[in-house]
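> Supplied in structure tokens, the structure appears directly below.
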Amino acid sequence: MASEARGDKLWGGRFSGSTDPIMEKLNSSIAYDQRLSEVDIQGSMAYAKALEKAGILTKTELEKILSGLEKISEEWSKGVFVVKQSDEDIHTANERRLKELIGDIAGKLHTGRSRNDQVVTDLKLFMKNSLSIISTHLLQLIKTLVERAAIEIDVILPGYTHLQKAQPIRWSQFLLSHAVALTRDSERLGEVKKRINVLPLGSGALAGNPLDIDREMLRSELEFASISLNSMDAISERDFVVEFLSFATLLMIHLSKMAEDLIIYSTSEFGFLTLSDAFSTGSSLMPQKKNPDSLELIRSKAGRVFGRLASILMVLKGLPSTYNKDLQEDKEAVFDVVDTLTAVLQVATGVISTLQISKENMEKALTPEMLATDLALYLVRKGVPFRQAHTASGKAVHLAETKGITINKLSLEDLKSISPQFSSDVSQVFNFVNSVEQYTALAGTAKSSVTTQIEQLRELMKKQKEQA
């Protein structure tokens, strides 16, 4: 009875005793890796063709295997595939079903192939597809930020450092600051995709494939860019998983920052913007509440992604060479982060595209003290060394505070008492449009500079879209 219990395992021949039920539960991954069903079939079809070319399968056998795999694919797509208790993973499930459909010929499919090279191939195929979708959503978010910046380029609001009012900026400059960060994420994603695009299939358990399998044929069939150089490395390396999770971590840092900014700006204390009802929720007790749950969830999901990266790093750091069962942990991390990014990016795009800004409240929040730097720059343009100009401007701020007035209300005599370089044209300093318009250097908040940023980002997005 014990040996029969092992007979349905791909590895059961060597064992005489049955597996402990608790061990069965711990060992099984079919509950989540069935998401690999389609790519597992895709890989098996390619491998079957390579076996036929190598003379392991006859043409008739190949046709039966391909037909059976197509039937299994159809069952998965229709949601009628029946997973059995003995199916410990997606590879076992598909092979078991193939045998039910075409008989013992199914047993030839795994010739020279190990689940070690099979599973990493499946995961890479899954990630190739998923990362293309994520890339599309990411570029759409960047585009939404850029196009909104172009439309609302004339809106000016306070810029903050340390959450204290600092200098006037354009609302567009704020939007583009987040767009630029996301373009770096898009570039990083492109690099991850390059590393994923290396074929491991044909590496066997660790020593390679002894059956003269045409790996170039496999590469072409599965649309990989290149072939792995070393079989031991190919079946065990999960650098691409770590790189993907690292990319995701940085992306979520940027999205969390943007979410936090927008949450603050949406408070009644700031009143700079209002979120759409479509991306807000209410309170079960307080009828007046409109909560920015969409942004709060984006912010919180960052911690979830960070945890996935940390867990995989901990799994990998102590492993010896080649495959170890520890690597089974990679799939849940990848699936979870793929799902998280897919949802978060779409919600973020929805938030940005539908929020309403209050130009009036933004402009009301601008205060003369924010022009203290401009006052110092006024003196610099008069030939005063910056350190002296900075000190003079600070004294002007202090004098205004002492008098209980704003800095722009200081008389010319007051200013001259601080520096003789002040003259009647100093009044031009106390204008918020003039303030932002002086930052004409590349990357600045002047309208001309912001327009250049928009043009550059549009061009960059075009290139990244072509490479996606």
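Please read every residue number as a count from 1 along the shown chain.
From the backbone N, Cα and C atoms, a Cβ is placed for every residue, glycine too.
Every residue here is the original one, so none of the noted swaps is modelled.
What Swiss-Prot notes for the published mutagenesis of TRP11 to Met is this: 99% decrease in catalytic efficiency. Taken from Swiss-Prot, the feature 2-(N(omega)-L-arginino)succinate binding site applies to SER29, ASN116, THR161, ASN291, TYR323, GLN328, LYS331. What Swiss-Prot notes for the published mutagenesis of HIS91 to Asn is this: 90% decrease in catalytic activity with 10-fold decrease in substrate affinity. Experimental mutagenesis at this site is recorded by Swiss-Prot as ASP117 to Glu, annotated: 58% decrease in catalytic efficiency. For the mutagenesis of THR161 to Asp, Swiss-Prot gives this note: Loss of activity. The structure shown keeps the original residue. For the published mutagenesis THR161 to Ala, Swiss-Prot gives the following note: Loss of activity. Here Swiss-Prot flags HIS162 as active site, proton acceptor. Feature annotation from Swiss-Prot assigns active site, proton donor to SER283.
Tell me about the setting of these features in this model.
The DSSP secondary structure for ASN116 (2-(N(omega)-L-arginino)succinate binding site) is helix.
Taking the Cβ of ASP117 (mutagenesis position) as centre and 10 Å as the limit, one finds 27 other Cβ atoms among all the protein chains shown.
Cβ neighbours within 10 Å of THR161 (mutagenesis position), excluding its own Cβ and spanning all shown chains: 8.
THR161 (mutagenesis position) falls within a strand segment according to DSSP.
Within its own chain, HIS162 (active site, proton acceptor) has no residue 6 or more apart in sequence whose C-beta sits under 8 angstroms from its own.
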> Taking just the CA atoms, what is the gap between ASN116 (2-(N(omega)-L-arginino)succinate binding site) and HIS91 (mutagenesis position) in Å?
11
> I'd like to know which of these binding-site residues, SER29, ASN116, ASN291, GLN328, is least surrounded, judged by other CB atoms within 10 A.
ASN291
> Which of the mutagenesis positions HIS91, ASP117, THR161 has its Cα closest in space to the Cα of TYR323 (2-(N(omega)-L-arginino)succinate binding site)?
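The answer is ASP117.
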